[in-house]
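These come from Swiss-Prot:
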type    : residues       : note
MUTAGEN : E321 to Q      : Abolishes proton channel activity
MUTAGEN : E321 to N      : Does not affect proton channel activity
MUTAGEN : D509 to A or N : Exhibits reduced desensitization rate
MUTAGEN : R585 to N or E : Abolishes proton channel activity
MUTAGEN : N623 to A or D : Abolishes proton channel activity
MUTAGEN : N623 to Q      : Reduces proton channel activity
MUTAGEN : Y666 to A or Q : Reduces proton channel activity
MUTAGEN : R667 to A      : Reduces proton channel activity
Amino acid sequence: MLSKEEPACRQFHSREKTWGNEHNGKTVTQANNKEHKVPAVRRGDIGQREPAAHPASHIQGTMASENTGEQATCKDQYMDLDAPGNNLEHSWLHRHCEIPTTLHQRAKKTGRLFSGLFGLNLMFLGGTVVSSVALSNKAVPERDSQSFLCILMLLSSVWALYHLLFIRNQNGAVHHDHHAGAMWLKASLAIFGVCSIILSIFEIGHALLLQNCEILMDIVFFSIEIVFVSVQTVLLWVSCKDCVQMHHSVTRYGIMLTLATDILLWLTAVIDDSLEQDLEILQSNSTQDESNEMAQCQCPTDSMCWGLKQGYVTMFPFNIEYSLICATLLFIMWKNVGRREKLHSDPPRHTFQLRGIIYGPLIGGAALLVGISVFVQYQVEATSGMVSILSYHMYYGYKMIILAPMIVCSVAGIIAHSLREKEKKGQKETGRSDQDWLHMEDVGSENKNTDYSSGQYQSSQGDEKIQGYSLAQFALDNEKEKLEHRQGNTTKKHNTHQGKMKNYTRKLDVTLLFVSAVGQLGISYFSIIATVVTTPWTMLSALNFSNSLLLILQYLSQTMFIIESMRSIHEEEKEKPGHHEESHRRMSVQEMHKAPPSCLDAGHLGLSRRVVKEMAMFLMICNIMCWILGAFGAHPLYMNGLERQLYGSGIWLAILNIGLPLSVFYRMHSVGILLEVYLHA
């Protein structure tokens, strides 16, 4: 009986030999040394199997052969991960644990717990400091929060350089998670990072041109932010796929420090952006002395200082998105620290193509052009301070026009996914039936060839017995496969030596999608209540009510479509592409002629796939337009006055300042996921 300290592969080999001794009376090694090859259960081996001596021994031999294959896979690909010389994680709390792999798992969980608590407390502390500047009526000076953030950015930059220059250069220090760090995410990281650096440059120029204001701390803060953004962008571009196997504690705490810094910078940018939106209200409620003090640090509208201010105000949405993207990538890196799972091979690369996709890009492009025209026209009037009723009607009318088709497209995409799943199930059953008949024919032909080569005469009655026996043998094989499918064949569906390959990126995407959707849903429900209570109803009230209701339906339907699409992608990734490729390679020319058209026409873009691609492309373009409407310039929710009359300026502005940043992130995050859906469909 083996002890638990032995590696998993050796235990599996021992169980394999024990099973063979109990049921066959012979070891698996002896079974493999026979001249008679044991047939495999895989359908790709049709045409290569030989009849066994007895159905029961056939099933036993098959299971023995499969276990041997799994042992080879485990030994060749994954045994090196748990070898004694490798870097297993240790923890002082679990020092009495004598099993290395168990100690590694417990130490990993303990490291996640303490580093997570460290990051959480740091976020709460920094969030209190940053928000106190805006809520304490200048009792907490802004330079205190800037000094705190400067310390965090410097420490994070030092850790990032240490990770890039020291940890990653050691042998065996890094494995890779191929699910993390999608190309569209890295491209967004680079673009938004450049925009954040430009924002800091504009802030420095704006601070230098101000007079009678304290500018030294502002210059220091934005200079350090430029260094931090540059180092962090390089770190995440290079290391976003890393599964670090050395210096686990330093890496976890460094990642949490950097992640907390990004969250606090995001909160600072959200507060600054909200204060720019609320500036007129703050000035109207302030005293004369406060207004004079605020006017001393304002730029004339016709100066270069005013132009730089408009520049960094325009860059706020990019900086907000940059901080959130960095936080998501860092969270995946933190989850992957100490992870000792490896894929069999790299996942397939998907290229962006518009072949056969016409209506989605065409209609979406038209909606984008019209939306930009409406947006520019509204912002011109909002900048002048006088927004006409016609501009409100055009703004809300345009949103209603695009929201209704987005709802229809989301529902159509969900239906297309269900039809596609049904079609794939039918093709799988058809292919299995055809392969079964091919197997029966091959078994019969092999029996006849064997009889003729041995010179033995077979009567018609003997042929019927052989065919009946072959059918019985095949029925036993088929029942065994169905039983394994129902109970779950753990040796086949696990991609790693420690279990099923986890995809932390996809789980995080779904979580962020749900959390960010709460912002717009809350705003919409508050708007609906305010519109219903306010009397009498006007055209603007009706448009606001309809727009809020359509937004709720659109968020719910699009979220369901995205989740259903990601589930479909996950189901496709669970299938073994190498197994199917091997099966197709083993098909002879005669079998290809006998195969149904559905098996040979796999590259054809079916109706359900085309519908999913069309819907994903249209929704992606419309979400880009909705992101532009919510992220840039003035927003009608600040200016129409319906909700402000019911809730008051302070409460309504607080609702908007919390909900709108989440809504903006939802749109941008949806664009990335919809692009992934389009590529995988």
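Glycine is no exception: its Cβ is also placed from the backbone N, Cα and C atoms.
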N623 (mutagenesis position) and R667 (mutagenesis position), Cα-Cα, nearest whole angstrom: 5
Protein Cβ atoms within 10 Å of N623 (mutagenesis position), excluding its own: 23
Least buried by Cβ count (within 10 Å) of the mutagenesis positions E321, D509: D509
For E321 (mutagenesis position), the one of D509, N623, Y666 that lies nearest, given that the mutagenesis positions are compared by Cα: Y666
Which same-chain residues, if any, lie at least 6 apart from Y666 (mutagenesis position) yet have Cβ under 8 Å of it: L513, S516, A517, G519, Q520, Y555
C-alpha spacing of D509 (mutagenesis position) relative to N623 (mutagenesis position), in angstrom: 16
